[in-house]
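K.L.:
Handing you this structure, nothing more for now.
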Amino acid sequence: MFHLVDFQVTIAEILLIIMRTFKVSIWNLDYIINLIIKNLSKSLTENKYSQLDEEQPMEID
């Protein structure tokens, strides 16, 4: 019979083997993910357009 716990353990073992072969630790992975998120958030929050406050409102006749 198929057991979910056995499946989860085998997935975890496979991930550990992959991480050992590529010499990636959980701490390094966390650091890399944080760097990616920080760079993405910086690029998204950069203001490339003029502020609405600086623009002149249109006059309606």
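Glycine residues also receive a Cβ, built from the backbone N, Cα and C atoms like all the rest.
According to Swiss-Prot:
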VARIANT   PHE2 to His  In strain: Eta/B.1.525
MUTAGEN   MET58 to Arg  Complete loss of binding to the NUP98-RAE1 complex and IFN antagonistic function
MUTAGEN   MET58 to Ala  Loss of interaction with human NUP98-RAE1 complex which suppresses the mRNA accumulation in the nucleus, the down-regulation of protein expression of newly transcribed genes in the host cell and blockade on nuclear import on a broad range of host factors
VARIANT   ASP61 to Leu  In strain: Omicron/BA.2, Omicron/BA.2.12.1, Omicron/BA.2.75, Omicron/BA.4, Omicron/BQ.1.1, Omicron/XBB.1.5, Omicron/EG.5.1
K.L.:
Near MET58 (mutagenesis position), how many other Cβ atoms are within 10 Å of its Cβ?
P.N.:
5
K.L.:
Once the DSSP letters are reduced so that anything not helix or strand counts as coil, what is MET58 (mutagenesis position)?
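P.N.:
SS state of MET58 (mutagenesis position) = coil.
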